Amino acid sequence: MGAHHPALGLLLLLLCPAQVFSQSCVWYGECGIATGDKRYNCKYSGPPKPLPKDGYDLVQELCPGLFFDNVSLCCDIQQLQTLKSNLQLPLQFLSRCPSCFYNLMTLFCELTCSPHQSQFLNVTATEDYFDPKTQENKTNVKELEYFVGQSFANAMYNACRDVEAPSSNEKALGLLCGRDARACNATNWIEYMFNKDNGQAPFTIIPVFSDLSILGMEPMRNATKGCNESVDEVTGPCSCQDCSIVCGPKPQPPPPPMPWRIWGLDAMYVIMWVTYVAFLFVFFGALLAVWCHRRRYFVSEYTPIDSNIAFSVNSSDKGEASCCDPLGAAFDDCLRRMFTKWGAFCVRNPTCIIFFSLAFITVCSSGLVFVQVTTNPVELWSAPHSQARLEKEYFDKHFGPFFRTEQLIIQAPNTSVHIYEPYPAGADVPFGPPLNKEILHQVLDLQIAIESITASYNNETVTLQDICVAPLSPYNKNCTIMSVLNYFQNSHAVLDSQVGDDFYIYADYHTHFLYCVRAPASLNDTSLLHGPCLGTFGGPVFPWLVLGGYDDQNYNNATALVITFPVNNYYNDTERLQRAWAWEKEFISFVKNYKNPNLTISFTAERSIEDELNRESNSDVFTVIISYVVMFLYISLALGHIQSCSRLLVDSKISLGIAGILIVLSSVACSLGIFSYMGMPLTLIVIEVIPFLVLAVGVDNIFILVQTYQRDERLQEETLDQQLGRILGEVAPTMFLSSFSETSAFFFGALSSMPAVHTFSLFAGMAVLIDFLLQITCFVSLLGLDIKRQEKNHLDILCCVRGADDGQGSHASESYLFRFFKNYFAPLLLKDWLRPIVVAVFVGVLSFSVAVVNKVDIGLDQSLSMPNDSYVIDYFKSLAQYLHSGPPVYFVLEEGYNYSSRKGQNMVCGGMGCDNDSLVQQIFNAAELDTYTRVGFAPSSWIDDYFDWVSPQSSCCRLYNVTHQFCNASVMDPTCVRCRPLTPEGKQRPQGKEFMKFLPMFLSDNPNPKCGKGGHAAYGSAVNIVGDDTYIGATYFMTYHTILKTSADYTDAMKKARLIASNITETMRSKGSDYRVFPYSVFYVFYEQYLTIIDDTIFNLSVSLGSIFLVTLVVLGCELWSAVIMCITIAMILVNMFGVMWLWGISLNAVSLVNLVMSCGISVEFCSHITRAFTMSTKGSRVSRAEEALAHMGSSVFSGITLTKFGGIVVLAFAKSQIFEIFYFRMYLAMVLLGATHGLIFLPVLLSYIGPSVNKAKRHTTYERYRGTERERLLNF
């Protein structure tokens, strides 16, 4: 038997520890001070000790799994209190998912108090300690190993990895793991929590992960709860937002629309190509058929084409008048008689007419005294009752206007990338040029200098402190500065801080930066520096807002720093707003003059765009003036009809041209004055565009009137007033047609809700109407006076000086341009072989334009609105190149919603027990599809953070037990007690009056290391509490858009945000809540127009064309087909304008839409005169009538509009403003060239083919009127 004793002894030694481990401790109680107020635990190897009964509540709160039998534990009450204190930060972020926090508490409860500690804890370092209170020698536990089951660690991590931190828009583990949430895993998370360098652990705990026994140690493998499981009967599983497996399949975006293709090619190209070829086939086939048919009837091809043989496209119009012909003839005769009498009256009574005209002009233009010019971009681009404008007003009223932004984007072009080598080991980390410490010091100097800028307003000094956003004021008056330097508390000393020795640097600004970009809301980093990341203003500084040019989320690779100074905006408080303007002016001046060869700075202030728009308008005044001078000179010289050098100063009409121009400008002034009387403000687009438009319309009428007189012979026995009356009777109807068509088109265009189009249309319509009235009154009288001067041989301008009498006198003659049109251009254009070519070319161009009309870009590049030399252009470029986050977007829930009921809470919140289709959850789901929805991050949710804050397990919500006033978590006062009891009822969410009782406390609580959930900084402005803190008004839930670079991006972001909000609203309504959710971002008011720009364009152009059609139909005396042909031609011009816009890179927006509406009006000038001349012609065939119309009206249209406008437009090409060069020079040039070619080439050809038949009643009336006079011979041309 003795031989077996050694083996038996060894077996007993192996078995005995197992028996000891079953109920054995490694520590009990607290001993010496470790760091700060943290203590070591006392080493103890005995059995667990019964917990005093006054600690029962605490163990039930923290470790209910250990509350059994006589509650014998390996910890005392002080250790439990320390555990509670150390777990406050994880509690605040993880308690929203009970199963996650349950597993975490299991890990720490087993570590701190488990009666089986010795199974999985192994003390590896101790030191002696003398307790001065008990006068006993004890042993501090300085280090130990914690054997944790790998499966337990993985299960705990899996339950927590999806938990959100609503106030910081990121995963909670990103704040608790010491690294980015994406890099966090089960092992490095637990290692971080047990590392004494994290600021919470008093000593080092080395976790050892294994599911198998190691060296006789049994890993802690307690049961865990999945995030989709309930912890107890009171709490439910975690929400979808905090537990992805609860959500089911991840939502998928709808597939992008497939491009419309036919045979692998763009469908529009194919369709229009096929259509064009088919048209050519039909058109030329019809011509060939007619030609062959005519060959059967004509003896020779030289037989006159103006025969009435059947099927002739040029057949003459014989036969009886139709039923509408007499009506048209009567109406035309009525107009002719009325204008004839009026013209004669004006010539006979020039003094009276001119006096009343001047009086009218004076009265109307005096309204300019009350003129208001709108430069506010919101007023310019957003309709007062548009959805975006109303939502902006609602947001501003309830939460205050969105803050003013002063922003700098800084690069370090002369600095290279440097490499940081972490201690003691790890991969090298590259740091971008601007993250060089010397550069950071220089940027900090700049930032401090900007903070020191002062301005003067009303003899008061204005500083940044006076106007900045300070969310924790008055407790913390530091301004919000979104800058990477806020990670270093905006301090040179903190930036230079480092921990190391003579050989190594253990921690410096690199380590602090790497931690803070992962946990921007942290109050204590994990390095030896232990510095806060939270900004000095009390809020987090998110890396995507202060860094630019990095890849993915590697913030250390940043190539740009972004510094933003949010400044308070004010709702209906002009006085305080002017203070901000004054400071911004000094800010702009300072940064413009700042010199540092190591830094490249792009910047903007809130007022920058408005300032630059004003500067742009002023800088291009000279260009616009030159443009008008060129047109004035041309008009003044071209009106004269010089017959000989000796009569140069007599026959010139410079004074008449100047008078005509002044009449045009007076009509503009009258229009501005009339609407200024009404209190309607002007816009820059009105001032810049309308004179151009009215000059085109007015000059054309002047040329028609003057040139008709110059070609006219005075009849026998006819006086001057009778002659001018007769001439006005002939041409005034066509002037009336064009002017009234344009006036109607513009006034109907004012139905548009777009402010730019609405205002322009009203002012333009009134200006054109007044211009017409002044031309048939004042100008006719002036023309009569000028003719009398000419007949008396007096010099132009110097009208009192009589010229030499050469005996020639003035007589009617044809100008060179008229003879060119009559003898060469018109006959050539209407040749049988050329007309088909003209039709083919113009229809081809039309087909191309239709094919590309859907490819015109929509929007307005912001940089185009700035002068070429503007500093804001550099800012826009840097914005697109470097920034990685878009503007903030607020989902606003309108006032009246019931947050105090469980049902109401569930429809909004995103935590445990909340609906899977709640407001927060739907925004969270949208952020998961950020490339589609353009929502970049999960929303910050005040209600979820409030529930965590008010939870009885948290140390955040406490009251003084005597006064019942709020007690901040940082206050160490034994009279402070938790707000709600630690009972099953207390653990439930507050409802009813209790919900409102603690909410104001939450919104006024500043975050601190003991409670990071204080809502003052994050939610102080997010919740309206009204009715003396009795109920909640409007609230918002904020997130950020993804980076937006183009107009299409901005428009799509707004569209998707509205879709999300609409879905939330519909979901709430389906559950009985009739309150609306809408999104708001600062740019919505500017980009809303692009959501409907296509519909607005179709509406405005259709209304304009429709009104032109109706006026033309009436004025031409029910000539239906003439009105149709004219509108077809104008429509072709408009479609071709879209083709030019696509070719020339002109986008569709409010500015280009105004120009399109204007081009519709100017097209009338090119088409209406020739169309009416065609209908009035009594020639025998369509070709002859088209030739006569083109010869007589073409020269006036060409000289009156085309040449006048062309000279002025060319000058605009030299404008400094990009918006002038693109939207005015390019579009004006296009509309003049397209109008001229269609009006002078295509329209006559079209009329020669399908023009209306001659009005028999008009022909009869005309013959009867001129029978027996010398004008009878002119009827046959």
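Each Cβ is built from the backbone N, Cα and C atoms, and glycine gets one as well.
Secondary structure from DSSP puts Asn41 (cholesterol binding site) in a beta strand. What Swiss-Prot lists as cholesterol binding site is Asn41, Gln79.
According to Swiss-Prot, the mutagenesis experiment Val378 to Ala carries this note: No effect on affinity for NPC2. Reduced to three states, the DSSP call for Val378 (mutagenesis position) is helix.
The number of other Cβ atoms within 10 Å of the Cβ belonging to Arg404 (mutagenesis position), over all protein chains shown, comes to 22. Arg404 to Gln appears in Swiss-Prot as a mutagenesis experiment; the accompanying note says: Decreased affinity for NPC2.
Quoted from Swiss-Prot, the note on mutagenesis experiment Glu421 to Ala is: Strongly decreased affinity for NPC2; when associated with 503-A-A-504. Counting every protein chain shown, 12 other Cβ atoms lie within 10 Å of the Cβ of Glu421 (mutagenesis position).
Recorded in Swiss-Prot as a mutagenesis result, Arg518 to Gln carries the remark: Strongly decreased affinity for NPC2. No effect on lysosomal location. DSSP assigns Arg518 (mutagenesis position) to coil in the three-state reduction, placing it in neither a helix nor a strand. When other Cβ atoms within 10 Å of the Cβ of Arg518 (mutagenesis position) are tallied across all protein chains shown, the result is 26.
Per Swiss-Prot, the feature domain 'SSD' maps to 620-785; the stated evidence is sequence analysis.
Among the mutagenesis experiments that Swiss-Prot reports, Asp1005 to Gly is described with the note: In Npc1-nmf164; strongly decreased protein levels. Causes abnormal lipid storage in the spleen and liver, loss of cerebellar Purkinje cells and age-dependent ataxia. Sequence-distant contacts of Asp1005 (mutagenesis position), defined as residues of its own chain at least six apart whose C-beta falls under 8 angstroms from its C-beta, comprise Trp949, Cys956, Phe966, Asn968, Ala969, Cys1011, Lys1013, Gly1014, Gly1015, His1016.
DSSP gives Glu421 (mutagenesis position) a coil state; it is part of no helix or strand. This prediction places the mean pLDDT of the domain 'SSD' (620-785) at 80. Sequence-distant neighbours of Gln79 (cholesterol binding site): residues of the same chain at least 6 apart with a C-beta under 8 Å from its C-beta are Gly29, Glu30, Asn41, Thr112, Cys113. If you take the C-beta of Val378 (mutagenesis position) and look for same-chain residues 6 or more apart in sequence within under 8 angstroms, you find Arg389, Lys392, Val1085, Phe1086. Annotated pair Arg518 (mutagenesis position) and Arg404 (mutagenesis position), C-alpha to C-alpha distance, rounded: 28 Å. The Cβ neighbour count for Asn41 (cholesterol binding site), using a 10 Å radius and every protein chain shown, is 28.
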